[in-house]
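> Swiss-Prot feature annotations, pasted as is:
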MUTAGEN   Ser11 to Glu  Induces apoptotic-like features including chromatin condensation
MUTAGEN   Ser11 to Ala  Desensitizes cells to H(2)O(2) treatment
MUTAGEN   Val48 to Phe  Confers UV-radiation sensitivity; when associated with F-87 and S-88
MUTAGEN   Tyr87 to Phe  Confers UV-radiation sensitivity; when associated with F-48 and S-88
MUTAGEN   Asn88 to Ser  Confers UV-radiation sensitivity; when associated with F-48 and F-87
MUTAGEN   Lys124 to Arg  Impairs ubiquitin conjugation, DNA double-strand brakes formation during meiosis and histone H3-K79 methylation
Amino acid sequence: MSAKAEKKPASKAPAEKKPAAKKTSTSTDGKKRSKARKETYSSYIYKVLKQTHPDTGISQKSMSILNSFVNDIFERIATEASKLAAYNKKSTISAREIQTAVRLILPGELAKHAVSEGTRAVTKYSSSTQA
(Lines of atoms letter the chains of each structure in order from A and count residues from 1; the text may use other names and numbers.)
(Lines give C-alpha, C1' and ligand atoms only; values in the text may rest on other atoms or scores of the structure.)
Protein backbone atom coordinates (compact mmCIF):
# COMPACT_ATOMS: atom_id res chain seq x y z
CA MET A 1 0.00 0.00 0.00
CA SER A 2 1.15 3.52 -0.68
CA ALA A 3 1.49 6.21 1.97
CA LYS A 4 -1.46 8.12 0.52
CA ALA A 5 -3.83 5.17 0.85
CA GLU A 6 -3.02 4.75 4.57
CA LYS A 7 -3.65 8.40 5.52
CA LYS A 8 -7.03 9.26 6.90
CA PRO A 9 -8.51 12.71 6.40
CA ALA A 10 -7.74 15.11 9.23
CA SER A 11 -10.66 15.18 11.59
CA LYS A 12 -11.59 18.06 13.79
CA ALA A 13 -11.39 17.50 17.53
CA PRO A 14 -14.84 17.71 19.13
CA ALA A 15 -15.51 21.09 20.74
CA GLU A 16 -15.67 21.19 24.51
CA LYS A 17 -19.19 21.34 25.81
CA LYS A 18 -20.04 24.40 27.83
CA PRO A 19 -22.49 24.18 30.72
CA ALA A 20 -25.89 25.19 29.39
CA ALA A 21 -28.30 27.58 31.07
CA LYS A 22 -31.00 26.08 33.28
CA LYS A 23 -33.36 24.06 31.13
CA THR A 24 -36.82 22.88 31.98
CA SER A 25 -36.31 19.48 33.53
CA THR A 26 -37.66 17.57 36.47
CA SER A 27 -35.59 17.64 39.61
CA THR A 28 -35.52 15.11 42.43
CA ASP A 29 -38.75 16.40 44.00
CA GLY A 30 -40.65 16.36 40.70
CA LYS A 31 -40.88 20.16 40.23
CA LYS A 32 -39.88 21.74 36.93
CA ARG A 33 -37.05 24.25 36.92
CA SER A 34 -37.66 27.28 34.78
CA LYS A 35 -35.15 28.48 32.20
CA ALA A 36 -32.76 31.22 33.32
CA ARG A 37 -34.06 34.58 32.09
CA LYS A 38 -31.79 36.66 29.88
CA GLU A 39 -32.49 40.36 30.03
CA THR A 40 -32.20 42.22 26.74
CA TYR A 41 -33.20 45.58 25.25
CA SER A 42 -35.00 43.85 22.36
CA SER A 43 -38.51 45.02 23.21
CA TYR A 44 -37.34 48.64 23.60
CA ILE A 45 -35.33 48.55 20.37
CA TYR A 46 -38.39 47.16 18.58
CA LYS A 47 -40.67 49.91 20.00
CA VAL A 48 -38.25 52.63 18.82
CA LEU A 49 -38.01 50.99 15.38
CA LYS A 50 -41.80 51.00 15.05
CA GLN A 51 -41.97 54.68 16.10
CA THR A 52 -39.47 55.70 13.42
CA HIS A 53 -40.20 53.13 10.65
CA PRO A 54 -43.59 51.45 11.25
CA ASP A 55 -43.40 49.18 8.17
CA THR A 56 -39.83 47.93 8.76
CA GLY A 57 -38.86 44.68 10.50
CA ILE A 58 -35.58 43.52 12.07
CA SER A 59 -33.77 40.18 11.96
CA GLN A 60 -32.64 38.31 15.07
CA LYS A 61 -28.99 38.84 14.12
CA SER A 62 -29.51 42.60 13.77
CA MET A 63 -31.40 42.69 17.07
CA SER A 64 -28.53 40.81 18.73
CA ILE A 65 -25.99 43.30 17.33
CA LEU A 66 -28.04 46.29 18.52
CA ASN A 67 -28.47 44.67 21.93
CA SER A 68 -24.69 44.21 22.23
CA PHE A 69 -24.20 47.83 21.15
CA VAL A 70 -26.61 49.15 23.81
CA ASN A 71 -24.96 46.98 26.48
CA ASP A 72 -21.51 48.25 25.45
CA ILE A 73 -22.51 51.93 25.53
CA PHE A 74 -24.30 51.43 28.86
CA GLU A 75 -21.19 49.83 30.35
CA ARG A 76 -18.90 52.60 29.05
CA ILE A 77 -21.13 55.35 30.46
CA ALA A 78 -21.52 53.57 33.81
CA THR A 79 -17.75 53.03 34.11
CA GLU A 80 -16.97 56.65 33.26
CA ALA A 81 -19.66 57.96 35.63
CA SER A 82 -18.26 55.74 38.38
CA LYS A 83 -14.77 57.17 37.83
CA LEU A 84 -16.15 60.73 37.92
CA ALA A 85 -17.95 60.05 41.21
CA ALA A 86 -14.76 58.56 42.66
CA TYR A 87 -12.69 61.60 41.57
CA ASN A 88 -15.14 63.87 43.38
CA LYS A 89 -15.15 61.60 46.46
CA LYS A 90 -18.87 60.83 46.10
CA SER A 91 -20.42 57.42 46.61
CA THR A 92 -23.50 58.14 44.48
CA ILE A 93 -23.72 58.48 40.71
CA SER A 94 -26.08 61.37 39.95
CA ALA A 95 -27.54 62.72 36.70
CA ARG A 96 -24.63 65.16 36.57
CA GLU A 97 -22.04 62.32 36.44
CA ILE A 98 -24.05 60.52 33.75
CA GLN A 99 -24.30 63.71 31.69
CA THR A 100 -20.56 64.39 31.98
CA ALA A 101 -19.76 60.76 31.10
CA VAL A 102 -21.94 61.03 27.98
CA ARG A 103 -20.14 64.23 26.96
CA LEU A 104 -16.77 62.51 27.40
CA ILE A 105 -17.66 59.27 25.60
CA LEU A 106 -19.84 60.37 22.67
CA PRO A 107 -18.40 62.61 19.94
CA GLY A 108 -19.59 66.19 19.25
CA GLU A 109 -23.12 66.55 17.93
CA LEU A 110 -24.10 63.07 19.11
CA ALA A 111 -23.24 64.03 22.70
CA LYS A 112 -25.33 67.21 22.45
CA HIS A 113 -28.37 65.30 21.21
CA ALA A 114 -27.91 62.56 23.83
CA VAL A 115 -27.68 65.13 26.64
CA SER A 116 -30.78 67.01 25.46
CA GLU A 117 -32.79 63.77 25.10
CA GLY A 118 -31.58 62.57 28.51
CA THR A 119 -32.53 65.86 30.16
CA ARG A 120 -35.95 65.69 28.51
CA ALA A 121 -36.48 62.10 29.72
CA VAL A 122 -35.48 62.97 33.30
CA THR A 123 -37.81 66.01 33.29
CA LYS A 124 -40.69 63.88 31.96
CA TYR A 125 -40.05 61.20 34.59
CA SER A 126 -39.82 63.76 37.43
CA SER A 127 -43.10 65.40 36.44
CA SER A 128 -44.90 62.04 36.18
CA THR A 129 -43.77 60.89 39.65
CA GLN A 130 -44.85 64.15 41.33
CA ALA A 131 -48.34 64.14 39.82
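Any Cβ shown, glycine's included, is placed from N, Cα and C.
Heads up, this one's the original sequence, none of the swaps are in it.
Tell me about the surroundings of these features in the structure.
On its own chain, Val48 (mutagenesis position) has no residue at least 6 apart in sequence with a Cβ closer than 8 Å to its own Cβ. DSSP assigns Val48 (mutagenesis position) to a helix in the three-state reduction.
In this view, Tyr87 (mutagenesis position) is surrounded by 9 other Cβ atoms within 10 Å of its Cβ, with every protein chain counted.
Around the Cβ of Asn88 (mutagenesis position), the same chain contributes no residue under 8 angstroms that is 6 or more positions distant in sequence.
Its Cβ placed at the centre, Lys124 (mutagenesis position) has 10 other Cβ atoms within 10 Å.
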